[in-house]
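Copied from Swiss-Prot, the annotated features are:
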type    : residues                                             : note
BINDING : GLU13, 39-47, 68-72, ARG94, ARG116, 165-173, 195-197 : substrate binding site
BINDING : HIS39, HIS69, HIS165, GLU169                         : Mn(2+) 1 binding site
BINDING : HIS68, GLU72, GLU141, HIS166                         : Mn(2+) 2 binding site
VARIANT : ALA145 to Val                                        : In strain: IL1403
VARIANT : HIS159 to Asn                                        : In strain: IL1403
VARIANT : SER188 to Ala                                        : In strain: IL1403
Amino acid sequence: MTRISHITRNTKETQIELSINLDGTGQADISTGIGFLDHMLTLLTFHSDFDLKIIGHGDHETVGMDPHHLIEDVAIALGKCISEALGNKLGIRRYGSFTIPMDEALVTCDLDISGRPYLVFHADLSGNQKLGGYDTEMTEEFFRALAFNAGITLHLNEHYGQNTHHIIEGMFKSTARALKQAVSIDESKVGEIPSSKGVL
């Protein structure tokens with residue numbers, strides 16, 4: 001079974017090329033021009049064992065906008081690629097849950113590849129710091145776009161933490177580990193849809 005997908009997303013605001021292999025080895029080739037976002041997506045790739053290539057350009061490079069559009073559109077493209085690569089979802093474990101201690105911060109991701117997109121996001125990032133050109137308040141928007149385009153029910157909870165970088169890093173790492181669990185194949189359920197309804 002090959003679980004690979006590629007998407008090209010071009011709008012008046014962004015240009016994105018993204019490809020993913022869900023059965024990869026954690027190889028990342030990420031270039032969005034937003035250093036902190038590249039760092040987080042590289043961590044997502046490594047901890048999920050996906051292979052991920054992203055080339056992204058946005059209007060923040062040409063007309064002086066903030067990188068809001070590119071951050072959200074990368075998440076949209078990533079979500080769509082994950083959904084497409086999963087295909088009919090036969091045999092997947094469907095659920096994933098992982099807690100990451102990131103120094104003083106503790107973050108949990110719980111997710112369900114349910115086909116019912118939803119985001120619950122509990123974290124205090126209201127200070128809207130800038131990290132490497134990345135607006136921290138965009139973190140919730142990133143995960144919302146990811147969840148709604150991948151068809152995932154996604155719960156992200158910051159239990160506690162002080163360093164914003166650590167909290168966000170914990171979110172990306174815990175999401176990666178939970179995705180790794182959820183997309184993995186349950187050898188006892190190969191060829192079966194993981195739902196009593198027979199459809200996801």
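Cβ atoms are placed via backbone N, Cα and C, with glycine included.
Just the original residues are modelled here, none of the noted substitutions.
Neighbour counts of Cβ atoms within 10 Å were compared for the binding-site residues ARG116, HIS165, and the top value is held by HIS165. Put simply, PHE46 (substrate binding site) is 21 Å from ALA145 (variant position) when counted between their Cα atoms. The recorded positions under consideration are THR42, SER188. Their Cβ neighbour counts within 10 Å are lowest for SER188. Checking each of the recorded positions HIS39, GLU72, HIS159, GLU169, SER188 against GLU13 (substrate binding site) by C-alpha distance, the shortest gap belongs to GLU72. Cβ neighbour density within 10 Å is lowest for LYS197 among the binding-site residues HIS68, HIS166, LYS197.
Note: PHE172 (substrate binding site) has non-local neighbours MET40, LEU41, LEU43, LEU44, HIS47, i.e. same-chain residues 6+ apart with C-beta under 8 A of its own C-beta. Each of the recorded positions HIS39, HIS69, GLU72, ALA145 was assessed for Cβ neighbours inside 10 Å, and the highest tally belongs to ALA145. A coil conformation is recorded for ARG116 (substrate binding site) in the three-state DSSP classification, outside any helix or strand.
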